[in-house]
Amino acid sequence: MSNESNDLEKNISHLDPTGVDNAYIPPEQPETKHSRFNIDRDTLRNHFIAAVGEFCGTFMFLWCAYVICNVANHDVALTTEPEGSHPGQLIMIALGFGFSVMFSIWCFAGVSGGALNPAVSLSLCLARAISPARCVVMWFPQIIAGMAAGGAASAMTPGKVLFTNALGLGCSRSRGLFLEMFGTAVLCLTVLMTAVEKRETNFMAALPIGISLFMAHMALTGYTGTGVNPARSLGAAVAARYFPHYHWIYWIGPLLGAFLAWSVWQLLQILDYTTYVNAEKAAGQKKED
């Protein structure tokens, strides 16, 4: 009996307490030029998949939005109103961008995260939801997709390019900069609070994100044309072959907005708001009981 138990101990000596076989030790991988950056083949493959997802999602989002914007701005009956201020025109543009980003995020969130916006990617990077490397990897396809979508929309629709960003209603460059900053901050903060924060409703994050972009267009279109996305502004400018001297506000404003949104989100993390919210909920349930 003792011999059998000794044989059994020898046979299972390579198993850990959970029953996992630790007898096989994989050979050490040879060092490569990417080793010091902790980048292996799988990571590069994942970055490539994310880049493809961001390109497809951004292209689909902006192509639909550009074409809708062209239709809204092409109605001759609306020319008596200042550009972007007619209620019907404004609502059509806002709904076009809001719904376009909503279904694009739902389609590609599982592939690349569905940022579709360099400013949103920056806010996700600041919140450590994605790595700096992934942020940079996402920027390039987003910007290229914006230009591709602008070119495709321009080629497929007759007439002038009518989806560019421009200051209007007497808005100055400084006002336009702050409008773009705060409009982008609203969008980025919505992303951080609905997609990054762990909640039961995370799977529905595309809905409030689309609504926030809709509201940003309702508020900003008459004044700045609503950029809140450098890829969107650049793509339209390239398609129209026209860069106003204040085009920089459509880059600096959204990037500052990403920092502003992250600052608010980070303040809430420092205050550990979830602990107090959960405590209040628990106290309320006790009172009801």
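Just so it is clear, glycine is given a Cβ too, placed from its N, Cα and C backbone atoms.
Under natural variants, Swiss-Prot gives Pro141 to Ser with this note: In strain: Chevalieri / ATCC 10604. In the three-state DSSP assignment, the secondary structure recorded for Pro141 (variant position) is helix. With a 10 A radius on its CB, Pro141 (variant position) counts 23 other CB atoms from all the protein chains.
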